[in-house]
Amino acid sequence: MTKITLSLQNFRIQKQEITPLKEKSTEKTSLAKAILAVKNHFNKLSSNLSERFISHKNTESSATHSHRGSASEDRAVLTNKVVKEFMLQTLNDMDIIGNASKDPAYASQTREAILSAVYSKNKDQCCKLLISKGINIAPFLKEIGEAAQNAGLPGATKNDVFTPSGAGANPFITPLVSSANSKYPHMFINQHQQASFKIYAEKIIMTEVAPLFNECVMPTPQQFHLILENIANKYIQNTP
């Protein structure tokens, strides 16, 4: 009978590492927490970026509106400048001094018209104030009439009050303002703009005609204005 001997060396049992169930569960929990943390961080980051984007857009929008407002103001200033330059050029084209140098009658009529306009402006302003306070304007009219007569203005006396024959608005203002209004009608929409350009027209006209009074017995427009203003102040100061 044959005896069989088995060698233990050929039948070794390999030891296998077995991870406990509890340890695997812990790893899954940690992984889930890590994923959740990343997700939360991403959401927070997205929220911050969104807030920054909105803030930037608001700032950009505000800056755009501010820039547009500034640009609008600049355009208004430039347009006013253009209108005034046009008025000045129109006045130069009238060539008041040139025409006056060629025609003594024209020069005399121009001086009378300018001083008569100064008379009318001062008279209207003071009379309006005196009447509003219930003051009799007859003495005032008599005194400024005498001042106008002394200045060399032609006119007529009625009810003991002298009135210049050329009393009225400055004859050069209307054509100057009208030409600018026709050229730039959008700049004469409101009364404030109209008044502003009228004041400017009067200013440049007075500067233009000033040389006509250099060699003349008549007072300059500025001197005549001061004479009438002093008379007006005397009556205004006595009002209650």
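Every residue, even glycine, has its Cβ placed from backbone N, Cα and C.
As the structure is a computational prediction, the values presented were derived from the model and not from experiment.
Listed in Swiss-Prot as a natural variant, Ser55 to Leu is described as follows: In strain: SARC9 / s3015.
Ile97 (variant position) counts 16 other C-beta atoms within 10 Å of its own C-beta, drawing on all protein chains shown. For the recorded site, Ile97 (variant position), the DSSP three-state label reads helix. Record note (Swiss-Prot) on the natural variant Ile97 to Arg: In strain: SARC9 / s3015.
Classification of Ser182 (variant position) by DSSP places it within a helix. The local packing around Ser182 (variant position), expressed as other Cβ atoms within 10 Å of its Cβ over all shown chains, amounts to 9. Under its natural variant entries, Swiss-Prot includes Ser182 to Cys with the note: In strain: SARC9 / s3015.
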Length of the line joining the Cα atoms of Ser182 (variant position) and Ile97 (variant position), in Å: 25
